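Peer 1: Next up is a structure, given as structure tokens.
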Amino acid sequence: MIVGVLVAAATPIISSASATPANIAGMVVFIDPGHNGANDASIGRQVPTGRGGTKNCQASGTSTNSGYPEHTFTWETGLRLRAALNALGVRTALSRGNDNALGPCVDERANMANALRPNAIVSLHADGGPASGRGFHVNYSAPPLNAIQAGPSVQFARIMRDQLQASGIPKANYIGQDGLYGRSDLAGLNLAQYPSILVELGNMKNPADSALMESAEGRQKYANALVRGVAGFLATQGQAR
């Protein structure tokens, strides 16, 4: 699998994510499965935050209590999302090409995304919060650093929030507000020049969330909700570039 290369399905086949808008074929989505399949000391290298500071190149991520890692969850869910979008005629690219090696730093991922001039950028993650905390939250850059972050990115976050909730995935009860969280510390969002969100799909330390994440059926449920959110946003963006 080649990182950053646009891929589209040869024969569009509508996935289980039904009622998807029909005018999104040819649009471009950059998918960032958060974290790396492997890590070493290089992930501590300092890179720009997009707000004048620096932060680590990458974080190692979290895991469920049984040891299922965040990086594998985001990878497997990201592949499902990619397949569903390709089946709808959407062109996609991934930030990393495998789940067993070092991946690009957070600023490099943002630069890769911006270079594609995508209609949407979605970064997939899972939180490591308190065991009592359950549910997803959708992050966006705040305060915004450009007009895209101020408008379309927030719209994207709200549409994704609504579709996740409509799919039966609960909003976070321990962080953010009403399933949304405006943040200034996420480099990928700060550096984005195109509509961009980071979705924490659930809390890996919560028994109910982790059970969903650890099952293939659960990952498909997340992917189906994600494709509805992405497609719903794309439908508001006019024609493909």
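We number each residue from 1, going along the chain as drawn.
Each residue, glycine too, has its Cβ placed from N, Cα and C.
This is the original sequence, none of the listed changes applied.
Quick caveat, the model's predicted, so the values are computed rather than measured.
Pulled these features from Swiss-Prot for this protein:
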{"type": "DOMAIN", "residues": "29-230", "note": "domain 'MurNAc-LAA'"}
{"type": "BINDING", "residues": "His35, Glu70, His125", "note": "Zn(2+) binding site"}
{"type": "MUTAGEN", "residues": "Glu200 to Ala or Gln", "note": "Loss of catalytic activity"}
{"type": "ACT_SITE", "residues": "Glu200", "note": "active site, proton donor/acceptor"}
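Thinking about packing and proximity, how do these listed features fit into the structure?
Peer 2: Around the Cβ of His125 (Zn(2+) binding site), a 10 Å sphere holds 26 further Cβ atoms from the protein chains shown.
If you take the C-beta of Glu200 (mutagenesis position) and look for same-chain residues 6 or more apart in sequence within under 8 angstroms, you find His125, Ala126, Asp127, Phe136, His137, Val138, Asn139, Ala172.
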Peer 1: Across all the protein chains here, work out how many other Cβ atoms are within 10 Å of the Cβ of Glu70 (Zn(2+) binding site).
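Peer 2: Around the Cβ of Glu70 (Zn(2+) binding site), 25 other Cβ atoms lie within 10 Å.
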Peer 1: Roughly where does the domain 'MurNAc-LAA' (29-230) sit in mean pLDDT, to the nearest integer?
Peer 2: 98
Peer 1: Give me the count of other Cβ atoms within 10 A of the Cβ belonging to His35 (Zn(2+) binding site).
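Peer 2: Its Cβ shell of radius 10 Å holds 26 other Cβ atoms.
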